[in-house]
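If you look up Swiss-Prot, you'll see 92-199 marked as domain 'PET', on the strength of sequence analysis. According to Swiss-Prot, the feature domain 'LIM zinc-binding 1' maps to 234-297, an assignment based on sequence analysis. Per Swiss-Prot, domain 'LIM zinc-binding 2' is recorded for 299-359. Listed in Swiss-Prot is the mutagenesis experiment Cys328 to Ala, annotated as follows: Abolishes interaction with ACTL7A. Annotation source Swiss-Prot lists domain 'LIM zinc-binding 3' at 362-421, citing sequence analysis. Quoting Swiss-Prot on the mutagenesis of Cys391 to Ala: Abolishes localization at focal adhesions.
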Amino acid sequence: MDLENKVKKMGLGHEQGFGAPCLKCKEKCEGFELHFWRKICRNCKCGQEEHDVLLSNEEDRKVGKLFEDTKYTTLIAKLKSDGIPMYKRNVMILTNPVAAKKNVSINTVTYEWAPPVQNQALARQYMQMLPKEKQPVAGSEGAQYRKKQLAKQLPAHDQDPSKCHELSPREVKEMEQFVKKYKSEALGVGDVKLPCEMDAQGPKQMNIPGGDRSTPAAVGAMEDKSAEHKRTQYSCYCCKLSMKEGDPAIYAERAGYDKLWHPACFVCSTCHELLVDMIYFWKNEKLYCGRHYCDSEKPRCAGCDELIFSNEYTQAENQNWHLKHFCCFDCDSILAGEIYVMVNDKPVCKPCYVKNHAVVCQGCHNAIDPEVQRVTYNNFSWHASTECFLCSCCSKCLIGQKFMPVEGMVFCSVECKKRMS
């Protein structure tokens, strides 16, 4: 497929999740409606991950595409109908007998994802070592956490040009090369094992104390080495605390098998969130999630959340922006050369600020222009003028004077306060 056809096929999937309720805004949001180029809801401005959107198949396609053309193809299966790679995530179902008064019932727990190991007891141990609120039990807070992290850590628009907004053929080609590079140099999936299992494979892989590669002179020397291996102290690469031999540890092949992590410590070095499904990116002796690895390699547009592959972009408020995406967060008007105000780290044009965000003067009850000086006390504001910042009793100007605030009113003296009480 040539680049022109790829560009034509691009689309952000605006029908996906349409009308889904917002888990954060509740009834304040009319339902999810994707903005035409931002990755947020047009109604409430929250991301798709904050909405109750059923995405299991879509997320499996996304992760499947991530693993395509890598050594992790065993984790994907291609659909016969269209050849789309699908992530074969490991689902674990545990059954526990529960004693009742008359008979024994079975309590079933389904994990929406579990480490793909043959030893189910090891997988179960791994889950128990995660914080309860992050265990991906179906229908739980942990399952919602996993869903949110899949969206946040592995954005589809960081690997698939068709999920991006109006890329040029040159940008598509550059993005494809970037994705190919990180798949071959940084992408990995954690491996759950017992520390002693890796130790048994020998010092050539583990590079641990006691790993003398010289040939022993006698059988007694070999026995000493064996005893030394048994006394090996394992410590977590993240928290540096010791690990128990019988507890599962996570290894990352790209980091080398001399490093291991507690299950709860296998986190992104930037956002410190659990690496979802143990999918990691390794760079400069650090673990990253997909998002923050890409951020370390390319600028990201604060408007559309996509990586910037264009040579021309703008920087404002310590953030990067596509030239066409440095827009008002409320009305999408372009802000180049215009006055704007930052509201919750988002740029807003002056008219929208006055209309939607400006504080109201307690004196004249009009919105306070962002360029005008004001006086603020607690949650109350006034124009810093002789017409507005006045004693609520005698109308004396209080600019530069001591005053007594009382529930939105200000007084120049105790006497004036008493007259109004």
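For all residues, glycine too, the Cβ spot is worked out from N, Cα and C.
Original residues only.
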Could you tell me the mean pLDDT over the domain 'LIM zinc-binding 1' (234-297), as a whole number?
96
For a quick check of packing: other C-beta atoms within 10 Å of the C-beta of Cys391 (mutagenesis position), how many?
20
Secondary structure composition of the domain 'PET' (92-199) [DSSP: H/G/I, E/B, coil]:
53 helix, 23 strand, 32 coil
How far is it from Cys328 (mutagenesis position) to Cys391 (mutagenesis position), counting Cα to Cα, in Å?
38
On the DSSP side of things, how many residues of the domain 'LIM zinc-binding 3' (362-421) fall into helix, strand and coil, could you say?
7 helix, 17 strand, 36 coil
Residue counts in helix (H, G, I), strand (E, B) and coil for the domain 'LIM zinc-binding 2' (299-359), per DSSP?
11 helix, 19 strand, 31 coil
Neighbouring C-beta atoms (10 Å sphere around the C-beta of Cys328 (mutagenesis position)):
20
